[in-house]
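**Q** Here it is: the structure, laid out below.
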Amino acid sequence: MKGKLTGKDKLIVDEFEELGEQESDIDEFDLLEGDEKLPGDSELDKTTSIYPPETSWEVNKGMNSSRLHKLYSLFFDKSSAFYLGDDVSVLEDKPLTGAYGFQSKKNDQQIFLFRPDSDYVAGYHVDAKSDAGWVNDKLDRRLSEISEFCSKATQPATFILPFVEMPTDITKGVQHQVLLTISYDPKSKQLTPTVYDSIGRDTYSESLSSYFKGKYRTTCDEILTQSIEKAIKSTDFTLGKFTRAAYNHQNRLTEGNCGSYTFRTIKEVISSSAQGTEVKIPGSGYITSNSYLTSQHVQDIESCIKYRNLGVVDIESALTEGKTLPVQLSEFIVALEDYGKLRSQQSEKSMLNFIGYSKTAKLTAVELLIGILNDIKGKNEISESQYDKLVKEVDCLMDSSLGKLVQFHLKNLGAESLQKLVLPCVKFDDTIDDFVTIEKDELFDVPDITGEELASKKGIEQGALDKEALLKQKQIKTDLLDLREEDKTGLKKPLHGGIKVK
């Protein structure tokens with residue numbers, strides 16, 4: 001999708017053009033869908049706002065404020081690499097609008113994490129002749145509220161606020177997700193701002209690119225400093241040095257994962273503040289994709305965005321009560337529905353059918369599983385025939401990206417397989433309806449059995465044949481012949497084991 005980017009667009013692409021890249025390349029980045037209004041906005045209805053599964057999303061496809069807020073649910077998930085429960089507890093009161101409050105378990109540090117908001121935007125002018133830029137009214141208001149809170153605070157505090165910075169002339173760059181933190185020391189009455197940025201600054205490539213493109217500014221540091229100074233103007237606070245802690249990640253022009261790096265850094269800042277240690281992030285200029293945002297981090301992020309169906313009210317309870325949000329069966333159903341909807345819109349890739357399953361096969365299997373899960377959710381019994389059909393579709397359901405979706409939910413629902421998830425709800429038939437029909441002539445066609453034949457079959461000598469056993473065999477034949485005679489009168493007797501005689 002091509003179009004002009006504005007401060008209201010929700011795209012968070014994480015790169016300024018490298019040396020040699022043309023400004024028009026910005027159009028290659030797709031705009032993401034608009035955000036829902038988040039808590040703290042009067043328009044929000046917490047009871048109905050939902051962040052649904054996005055089963056086709058990947059970590060490099062970009063972040064928006066809705067996705068970032070959804071990821072906050074991982075902070076008190078004990079199975080997540082982003083778990084904060086060992087470092088902080090939640091504050092019962094909510095002294096700051098739009099922020100979650102935490103108390104360090106190891107010192108008196110208080111930490112306030114603001115919810116992501118699409119209106120937290122700052123713009124910078126790239127040329128030296130213009131003023132520094134602008135800060136969105138809502139972001140400016142949050143800075144004033146932080147200043148007001150600190151005027152009454154007696155404990156050290158750290159404020160964490162994700163925001164988007166962008167050039168006022170969008171042809172000179174792109175929107176970029178960064179993280180603003182402000183540390184407050186009540187003894188010295190000093191506020192110290194820091195911006196964490198996933199684009200390496202002060203590198204040779206960055207400086208050379210800015211020089212040739214005539215960029216006097218490439219960040220919002222100057223306008224943010226001015227805004228913070230304005231917020232504390234009527235106080236006796238001092239402002240510490242504004243610092244931008246920048247680090248690199250790989251393939252910045254093609255990876256839209258600055259939002260994922262921001263989320264990773266939120267966790268790092270909270271844990272470090274709670275422990276009273278320095279925030280440890282990679283240095284500027286280093287390629288750090290796999291060492292900082294590890295494969296486990298990426299998996300947790302993608303699984304949350306792709307497979308979970310979470311409401312704003314759920315995330316609020318997790319962050320205000322410090323509890324894990326268990327995966328529900330209903331989330332499994334919604335994720336499958338999203339997968340089915342997207343898969344039905346895709347064209348058939350026949351070249352892959354030799355090694356995988358066709359589009360039709362996947363959709364059929366998904367529809368079957370959705371129906372079964374809905375029955376389980378409604379506490380209805382699953383028929384034996386439904387179960388048999390599911391067993392036949394298991395391999396298809398566990399294939400490729402669909403298999404990852406299914407495996408995620410099975411693991412979180414505590415089931416080793418689809419069969420074990422469904423089996424407790426299956427009602428098996430108590431009676432056998434399908435009889436085996438045998439012709440009566442075949443039933444009574446009993447060959448003569450001689451001692452010699454039995455002996456030869458057994459591989460024993462004729463003299464060792466048990467005469468009593470031979471007599472029993474003959475008696476059986478006699479009894480069967482008697483039954484045959486009775487049948488001539490028209491009497492038909494069913495035999496044991498569900499076998500009946502014609």
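Each Cβ is built from the backbone N, Cα and C atoms, and glycine gets one as well.
None of the noted substitutions appears here; every position holds its original residue.
Given the structure is predicted, the values throughout are model-derived calculations rather than measurements.
Grabbed the feature section from Swiss-Prot, which reads as follows:
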ACT_SITE  HIS176  active site
ACT_SITE  ASP197  active site
ACT_SITE  CYS258  active site
MUTAGEN   LYS306 to Ala  Reduced binding to phosphatidylinositol 3-monophosphate (PI3P); when associated with A-404
MUTAGEN   ARG343 to Ala  Strongly reduced binding to phosphatidylinositol 3-monophosphate (PI3P); when associated with 359-A--A-362
MUTAGEN   LYS404 to Ala  Reduced binding to phosphatidylinositol 3-monophosphate (PI3P); when associated with A-306
**Q** Suppose we draw a 10 Å sphere around the Cβ of ASP197 (active site). How many other Cβ atoms does it contain, all chains included?
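**A** The answer is 26 other Cβ atoms.
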**Q** Which of these recorded positions is closest to LYS306 (mutagenesis position) if you go by CA atoms: ASP197, CYS258, LYS404?
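**A** Among ASP197, CYS258, LYS404, LYS404.
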**Q** What Cα-Cα separation, expressed in whole Å, is found between CYS258 (active site) and HIS176 (active site)?
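**A** With distance taken Cα to Cα, HIS176 (active site) is 7 Å from CYS258 (active site).
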**Q** What does DSSP say about ARG343 (mutagenesis position): helix, strand or coil?
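**A** Where ARG343 (mutagenesis position) sits, the three-state DSSP reduction gives helix.
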**Q** Mind giving me a neighbour count for LYS306 (mutagenesis position)? Other Cβ atoms within 10 Å of its Cβ, every protein chain shown.
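**A** 21, counting other Cβ atoms within 10 Å of LYS306 (mutagenesis position).
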**Q** Including all protein chains displayed, how many Cβ atoms other than that of HIS176 (active site) lie within 10 Å of its Cβ?
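**A** So the Cβ neighbour count for HIS176 (active site) comes to 26.
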**Q** Tell me, which recorded positions from HIS176, ARG343, LYS404 are within 10 Å of ASP197 (active site) if we use the C-alpha atoms?
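**A** Of everything listed, what lies within 10 Å of ASP197 (active site) (Cα to Cα) is HIS176.
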**Q** Measuring Cα to Cα, tell me the gap between ARG343 (mutagenesis position) and LYS404 (mutagenesis position) in whole angstrom.
**A** 15
**Q** Would you mind checking how many other C-beta atoms are within 10 angstroms of the C-beta on CYS258 (active site)?
**A** 26
**Q** Express the distance between the Cα positions of LYS404 (mutagenesis position) and HIS176 (active site) as a whole number of Å.
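**A** Rounded to a whole number, the Cα-Cα distance is 30 Å.
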